[in-house]
Amino acid sequence: MYALTQGRIFTGHEFLDDHAVVIADGLIKSVCPVAELPPEIEQRSLNGAILSPGFIDVQLNGCGGVQFNDTAEAVSVETLEIMQKANEKSGCTNYLPTLITTSDELMKQGVRVMREYLAKHPNQALGLHLEGPWLNLVKKGTHNPNFVRKPDAALVDFLCENADVITKVTLAPEMVPAEVISKLANAGIVVSAGHSNATLKEAKAGFRAGITFATHLYNAMPYITGREPGLAGAILDEADIYCGIIADGLHVDYANIRNAKRLKGDKLCLVTDATAPAGANIEQFIFAGKTIYYRNGLCVDENGTLSGSSLTMIEGVRNLVEHCGIALDEVLRMATLYPARAIGVEKRLGTLAAGKVANLTAFTPDFKITKTIVNGNEVVTQ
């Protein structure tokens, strides 16, 4: 048992000064005034840093020089372990490894690997995000068109049978029958709209069928026009739909993030959609069967198509504060509490309270990570 002291604590709801977080057996035992700590307890100083729940990234293709995509060798427990270690350096304690449009065979391998990883590493990766393959070719982005397809009963059944390790599926609502969306949602999978050319009417039909999330708002969806709001307009119009947004200033203009925040409130989640260069020093990598080039913060293919980001969660937090003018407490909720709610893990993650998993991060006022704790263990100390 130990207590984190001498920092500013953000519980997920409020900032507390002169308080401590007591950690024991991998869980938060209490959040209490420093004056109430037992005299014999070990105290670990935060040296004035801000202590927050660990960040939760619900869309992450790769980082730390690796990708959970493309090949049987890459879709492995080892890749997920490398991604977790890279994440921890940027304050991210939990994430959804994202496997983009690929073959049935590699999807099934991803499920097997996820099951093995979850048995070995609790409260870190939180299940698989399958981004595709039921997308609209018009909005495929960097996804391999040879693998984009319509749903078939066998694959739908397989996903539902493995819903305990598949947390989220991204699909184009106009390409997937309502009964398939409902079946996935009823199995306990978060169904997300993305890589879609849906009209407002098609998007709303998808929402009624069971879609509760939207993948990287504004990206890989039609422009909003006066007569046709499209998927983006539907997301902004529907109060209960969660969505992720990439806050690197390259995927989405900061003015659009501000507008989305005004409309979506507590349903807007920070995501990175990161790829191998995040937390690594590389200039190119393979993604969706293509060479992707990393230059000046951009990840693009040979045609200039955006192909994921190099963003880390702490960089996204800083960008939302410094470039969007969103208050720090609300930005931290966008990186912790709101994604936890979106994927249904808020009872154990996303806030600092007694009984919650002790996944936390600490950072300086200039957004440098000083400490990351996973299951009560300090995994990063700087």
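Here the Cβ of each residue, glycine as well, is placed from N, Cα and C on the backbone.
Original residues throughout; no substitutions modelled.
Looking at Swiss-Prot, you'll find the mutagenesis Q59 to H noted as follows: Large decrease in catalytic activity and substrate affinity, and increase in the average amount of Zn bound to the protein, suggesting that an additional metal ion can bind to this mutant; when associated with H-61. For Q59 (mutagenesis position), the same-chain residues 6+ apart in sequence whose C-beta sits under 8 angstroms from its C-beta are L96, T98, H129, E131, T215, H216, G244, V271, T272, D273.
N61 (mutagenesis position): 29 other CB atoms within 10 A of its CB, across all protein chains. Here the residue is the original one, but Swiss-Prot notes a mutagenesis experiment at this spot, N61 to H: Large decrease in catalytic activity and substrate affinity, and increase in the average amount of Zn bound to the protein, suggesting that an additional metal ion can bind to this mutant; when associated with H-59.
Following the DSSP three-state reduction, the secondary structure of E131 (mutagenesis position) is strand. Under the heading of mutagenesis, Swiss-Prot lists E131 to Q or A and annotates it as follows: Large reduction in the amount of the metal cofactor bound to the enzyme.
According to Swiss-Prot, the feature Zn(2+) binding site maps to E131, H195, H216. Within 10 Å of the C-beta of H195 (Zn(2+) binding site) there are 31 other C-beta atoms, taking all protein chains into account.
According to Swiss-Prot, the feature substrate binding site maps to T142, H143, N219, A220, R227, D248, G249, L250, H251, L306, S307, G308, an assignment based on experimental evidence. Within the same chain, the residues at least 6 positions away from N219 (substrate binding site) whose Cβ sits under 8 Å from its Cβ are G141, I246, H251, V252, L306, listed in sequence order.
Among the mutagenesis results in Swiss-Prot, H143 to Q has the note: 180-fold decrease in catalytic efficiency. The residue drawn here is the original one. The number of other CB atoms found within 10 A of the CB of H143 (mutagenesis position), across every protein chain shown, is 24. In three-state terms derived from DSSP, H143 (mutagenesis position) belongs to neither a helical nor a strand segment and is classed as coil.
Quoted from Swiss-Prot, the note attached to the mutagenesis of H143 to N states: Dramatic decrease in catalytic activity and moderate decrease in substrate affinity, producing a 6000-fold decrease in catalytic efficiency.
Secondary structure at H251 (mutagenesis position), taken from DSSP and collapsed to helix, strand or coil, is coil. Listed in Swiss-Prot is the mutagenesis experiment H251 to N, annotated as follows: 500-fold decrease in catalytic efficiency.
Of all Cβ atoms in the shown protein chains, 27 besides its own fall within 10 Å of the Cβ of D273 (mutagenesis position). In three-state terms derived from DSSP, D273 (mutagenesis position) belongs to neither a helical nor a strand segment and is classed as coil. D273 to N or A appears in Swiss-Prot as a mutagenesis experiment; the accompanying note says: Loss of catalytic activity.
According to Swiss-Prot, the active site, proton donor/acceptor annotation covers D273.
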Task: Euclidean distance between Cα atoms of H195 (Zn(2+) binding site) and R227 (substrate binding site), Å - done: 21
TODO: Give the distance between the Cα atoms of S307 (substrate binding site) and H143 (mutagenesis position), rounded to the nearest whole Å.
DONE: 9
- [ ] Could you check which of the recorded positions (N61, H195, G249) sits closest to H143 (mutagenesis position), going Cα to Cα?
- [x] H195
Open item on the list: According to DSSP, collapsed to three classes, what secondary structure does N61 (mutagenesis position) have?
Closed with: coil
Task: G249 (substrate binding site) versus N61 (mutagenesis position) - Cα distance in angstrom - done: 19
- [ ] Output, ordered by sequence, the same-chain residues six or more apart from T142 (substrate binding site) with a CB under 8 Å from its CB, or 'none'.
- [x] I100, F287, A288, K290, I292, D301, T305, L306, S307, G308
- [ ] Looking only at C-alpha atoms, tell me how far H195 (Zn(2+) binding site) is from G249 (substrate binding site), rounded to the nearest Å.
- [x] 20
